[in-house]
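Let me begin by presenting the structure, written as structure tokens, before commenting on it.
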Amino acid sequence: MEIVQEGIAKIIVPEIPKTVSSDMPVFYNPRMRVNRDLAVLGLEYLCKKLGRPVKVADPLSASGIRAIRFLLETSCVEKAYANDISSKAIEIMKENFKLNNIPEDRYEIHGMEANFFLRKEWGFGFDYVDLDPFGTPVPFIESVALSMKRGGILSLTATDTAPLSGTYPKTCMRRYMARPLRNEFKHEVGIRILIKKVIELAAQYDIAMIPIFAYSHLHYFKLFFVKERGVEKVDKLIEQFGYIQYCFNCMNREVVTDLYKFKEKCPHCGSKFHIGGPLWIGKLWDEEFTNFLYEEAQKREEIEKETKRILKLIKEESQLQTVGFYVLSKLAEKVKLPAQPPIRIAVKFFNGVRTHFVGDGFRTNLSFEEVMKKMEELKEKQKEFLEKKKQG
């Protein structure tokens with residue numbers, strides 16, 4: 001056992017292995033620090049929004065680090081409910097709550113199966129649920145949606161990025177009933193498929209799970225949703241389901257909402273058009289929520305520098321919410337550009353914004369044809385420059 005510090009919290013954890021697996025009885029993954037930073041900031045947003053004490057749930061708690069940080073680092077938690085089916089996890093959680101001197105009336109520790117914990121004990125009672133399963137969150141979504149109060153927030157993590165991003169398309173179809181696209185913006189496609197699934201599962205109960213933030217990092221996706229009720233709100237979300245048609249030859253892409261408007265061939269090069277979806281084609285970021293996360297993170301010393309850097313990038317990205325983005329190196333390779341310009345220059349050239357998904361990725365409102373035309377223009381300018389340089 002060893003003691004580690006994260007944020008303000010200190011916790012006892014088993015010795016951290018090089019490889020994390022679901023077979024471990026209790027684990028603490030230091031690589032998920034940014035994820036937990038975001039969960040704390042998301043809860044603080046809810047504190048400010050509601051202006052009252054809140055109840056939070058961590059149904060797959062493991063070491064208890066999330067629930068402990070929620071109690072120590074936010075301003076409104078009345079009580080945190082930490083749950084894990086592992087008896088070893090329960091022992092470690094108890095030690096960790098004591099280690100941080102948290103009063104016993106501010107938390108409860110339970111050892112139930114996560115769905116049972118969410119449904120049986122506190123139906124419609126939680127203001128904030130942080131769900132961080134090992135793998136897909138699908139088996140827990142309905143229980144989470146039913147356990148939350150109206151206006152509550154779900155902080156959701158998914159680590160099964162391989163199926164969602166196209167490595168295992170059949171698995172993606174079974175779990176999410178959608179086709180992934182293994183292209184340069186495959187992780188965004190995966191996030192949009194996951195959002196669609198969350199909305200779909202909650203919609204069965206006339207619950208609207210409205211996406212307000214999306215983030216892709218390392219091996220996981222991080223999403224936030226606000227819970228609302230009413231068939232009109234649910235229908236409005238479902239209206240924002242659609243498909244992406246993509247050409248793997250020329251990188252052309254089109255968003256389609258009408259099944260009758262599918263194209264078999266790419267109108268740009270004539271190659272086969274592939275289909276991704278159904279998926280969410282609406283906004284990935286609520287500007288108010290995203291701006292709050294960024295601004296709150298800058299004020300806090302306990303928040304990682306990496307978290308602050310990522311939030312700055314996402315804050316800028318949220319100003320231009322396209323479906324899909326372009327990767328400069330892929331475009332440069334396609335048109336045989338003599339020299340790839342720095343991404344900061346390319347962003348200005350395309351009137352776009354950088355994306356957090358890929359280091360040299362950018363979003364733009366320009367059409368695919370306009371993007372390729374500007375790439376050809378850039379190519380000609382570079383050729384002229386190199387020719388002049390050659391001539392002295």
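Keep in mind that glycine also has a Cβ here, set from the backbone N, Cα and C atoms.
Reduced to three states, the DSSP call for E113 (S-adenosyl-L-methionine binding site) is coil. According to Swiss-Prot, the feature S-adenosyl-L-methionine binding site maps to R36, R66, D84, E113, A114.
Cβ neighbours of C247 (Zn(2+) binding site) (same chain, under 8 Å, six or more residues apart in sequence): R253, C266, H268, C269, S271, K272, F273, H274. The feature Zn(2+) binding site is assigned by Swiss-Prot to C247, C250, C266, C269.
Summarising model confidence by region, the domain 'Trm1 methyltransferase' (2-375) averages a pLDDT of 95. Per Swiss-Prot, the feature domain 'Trm1 methyltransferase' maps to 2-375.
As a published mutagenesis entry, F27 to A appears in Swiss-Prot alongside the note: Strongly reduced tRNA guanine-dimethyltransferase activity.
Other Cβ atoms within 10 Å of the Cβ of R31 (mutagenesis position), summed over all protein chains shown, number 12. According to DSSP, R31 (mutagenesis position) is assigned to a helical segment. A mutagenesis experiment is reported in Swiss-Prot for this position, R31 to A, and the note states: Decreased tRNA guanine-dimethyltransferase activity.
According to Swiss-Prot, the mutagenesis experiment R66 to A carries the annotation: Strongly reduced tRNA guanine-dimethyltransferase activity. Cβ neighbour count for R66 (mutagenesis position): 26 (other Cβ atoms within 10 Å of its Cβ, all protein chains included). R66 (mutagenesis position) carries a helical DSSP state (H, G or I).
A mutagenesis experiment is reported in Swiss-Prot for this position, I85 to A, and the note states: Slightly decreased tRNA guanine-dimethyltransferase activity. If you draw a 10 Å sphere around the CB of I85 (mutagenesis position), it holds 16 other CB atoms from the protein chains shown.
For H110 (mutagenesis position), the count of additional Cβ atoms within 10 Å of its Cβ stands at 18 [all protein chains shown]. Here the residue is the original one, while Swiss-Prot reports the published mutagenesis H110 to A with the comment Decreased tRNA guanine-dimethyltransferase activity.
Here Swiss-Prot notes a mutagenesis experiment, R179 to A, with the remark: Strongly decreased tRNA guanine-dimethyltransferase activity. In the three-state DSSP classification, R179 (mutagenesis position) falls within a strand.
Quoted from Swiss-Prot, the note attached to the mutagenesis of C250 to S states: Does not significantly affect tRNA guanine-dimethyltransferase activity. Look at C250 (mutagenesis position): DSSP puts it in coil.
Record note (Swiss-Prot), mutagenesis C266 to S: Does not significantly affect tRNA guanine-dimethyltransferase activity. The unchanged residue is displayed. A coil conformation is recorded for C266 (mutagenesis position) in the three-state DSSP classification, outside any helix or strand.
When each of the binding-site residues D84, E113 is scored by how many other Cβ atoms sit within 10 Å of its Cβ, E113 comes out lowest.
A114 (S-adenosyl-L-methionine binding site) sits 7 Å from I85 (mutagenesis position), taking the Cα positions as reference. Ranked by Cβ neighbours within 10 A across all protein chains shown, the recorded positions R36, R179 are led by R36. Those residues noted as binding S-adenosyl-L-methionine (R36, R66, D84, E113, A114) have their most widely separated CA atoms at a distance of 22 Å. Per Cα geometry, H110 is the residue among the mutagenesis positions R31, R66, H110 nearest to I85 (mutagenesis position). Just so you know, of the recorded positions C250, C266, C269, the Cβ with the fewest other Cβ atoms around it within 10 Å is the one at C269. The CA atom of F27 (mutagenesis position) is located 12 Å away from the CA atom of D84 (S-adenosyl-L-methionine binding site).
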